[in-house]
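The active site, cysteine sulfenic acid (-SOH) intermediate annotation in Swiss-Prot covers CYS60 and is backed by similarity to another entry. Summarising the annotation, Swiss-Prot assigns domain 'Thioredoxin' to 18-165 and lists sequence analysis as the type of evidence. For the mutagenesis of CYS60 to Ser, Swiss-Prot gives this note: Abolishes catalytic activity. The structure shown keeps the original residue. Experimental mutagenesis is annotated in Swiss-Prot for CYS80 to Ser, with the remark: Increases catalytic activity. Here Swiss-Prot notes a mutagenesis experiment, CYS93 to Ser, with the remark: Abolishes catalytic activity.
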Amino acid sequence: MAQITLRGNAINTVGELPAVGSPAPAFTLTGGDLGVISSDQFRGKSVLLNIFPSVDTPVCATSVRTFDERAAASGATVLCVSKDLPFAQKRFCGAEGTENVMPASAFRDSFGEDYGVTIADGPMAGLLARAIVVIGADGNVAYTELVPEIAQEPNYEAALAALGA
């Protein structure tokens, strides 16, 4: 269990992020078309998981926009993962014109538990904590960041550097 804060108030996650150097947990997420997004699709490629509570909050929306801009320049593969319904993610990305990130919903799978990012208590219980996981082309975790305060943005530069972007 990891501890983070929401506006200074301590809350917990259900576990810990996977360790750097360990095999990344397999995942199955849902895309905006309700199709399956599987970790198998990215074998042999590096991928950045931008994990957050909801696209309908300002900091989360900023992270999607920022990674969209940065991914365009680098050609990086970025999945934006939240518990939002795929319809909400698709609406947001359509309205924002994002084209370089892939929205991926964890609304019906064990992603949050497998990656240790489901919030266990407090007003956001059940949603995902703000975190970054970079999975290398070898399938191992290359970088992680559990953002200590949900209202803060992740370290974009460190995440993209770990991705090699």
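Positions of Cβ are set from backbone N, Cα and C atoms, glycine also.
Help me understand the surroundings of these features in the structure.
Neighbours of CYS80 (mutagenesis position), defined as other CB atoms within 10 A of its CB across all chains, total 25.
In sequence order, GLY32, VAL64, VAL101, PRO103 are the residues of the chain that are 6 or more apart from CYS93 (mutagenesis position) and have a CB within less than 8 Å of its CB.
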Mean pLDDT across the domain 'Thioredoxin' (18-165), rounded to an integer, is what?
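Summarising the domain 'Thioredoxin' (18-165) by its mean pLDDT gives 90.
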Reported in the order helix, strand, coil, what are the DSSP residue counts of the domain 'Thioredoxin' (18-165)?
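Once the DSSP states are binned, the domain 'Thioredoxin' (18-165) shows 44 helix, 37 strand, 67 coil.
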